[in-house]
Amino acid sequence: MIKCNNKTFNNLLKLTILVNLLISCGLTGATKIRLERSAKDITDEIDAIKKDAALKGVNFDAFKDKKTGSGVSENPFILEAKVRATTVAEKFVIAIEEEATKLKETGSSGEFSAMYDLMFEVSKPLQKLGIQEMTKTVSDAAEENPPTTAQGVLEIAKKMREKLQRVHTKNYCTLKKKENSTFTDEKCKNN
């Protein structure tokens, strides 16, 4: 048996408590890296979209509460931008779902809360891009499901993904109809 004086033991105990506190306060390791990288991919894509928009004369500030698509501009760029953004955002939501599932048994409330915080933060630039009530979708889902549990995070992610898929489909179909007048709703549902 290893002999240990009180001071060493107390220091080891403090260190163990500190490490446990740090772990319980948020995401760590590969999970943190994956989710933060995925969230950054969204902001990078939105920045690229806004840069492209400026070059094409599209004014995102012209968005109104209910007019955030082709009603604001005849230019299909806005529709394309939303399709691009929702594609990247859905990858982020899938990453959240996978990581929450991995941590279902061993994760802490701090880790799940950090996942929710990331989802909420990511919803802001998506909303500024014209995806209506994205932050409300995420926060409303958190009111119905505890964001400090794996199941709560999975339910919030599900609501977020459903919203993204609806927006993606709507904008994709509208874009295809503008490109090809023979493109029907039925064809859209099958794509």
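One is the number of the first residue shown, and numbering goes on along the chain from there.
Any Cβ shown, glycine's included, is placed from N, Cα and C.
Pulled from Swiss-Prot, these are the features on record:
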VARIANT   Arg34 to Lys  In strain: 297, LP7 and Sh-2-82
VARIANT   Arg37 to Ser  In strain: 297, LP7 and Sh-2-82
VARIANT   Asp52 to Lys  In strain: 297, LP7 and Sh-2-82
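DSSP assigns Arg34 (variant position) to a helical segment in the three-state reduction.
Asp52 (variant position) falls within a helical segment according to DSSP. If you take the C-beta of Asp52 (variant position) and look for same-chain residues 6 or more apart in sequence within under 8 angstroms, you find Phe77, Ala81. Summary: among the variant positions (Arg34, Arg37), the fewest other C-beta atoms within 10 A of the C-beta are counted at Arg37.
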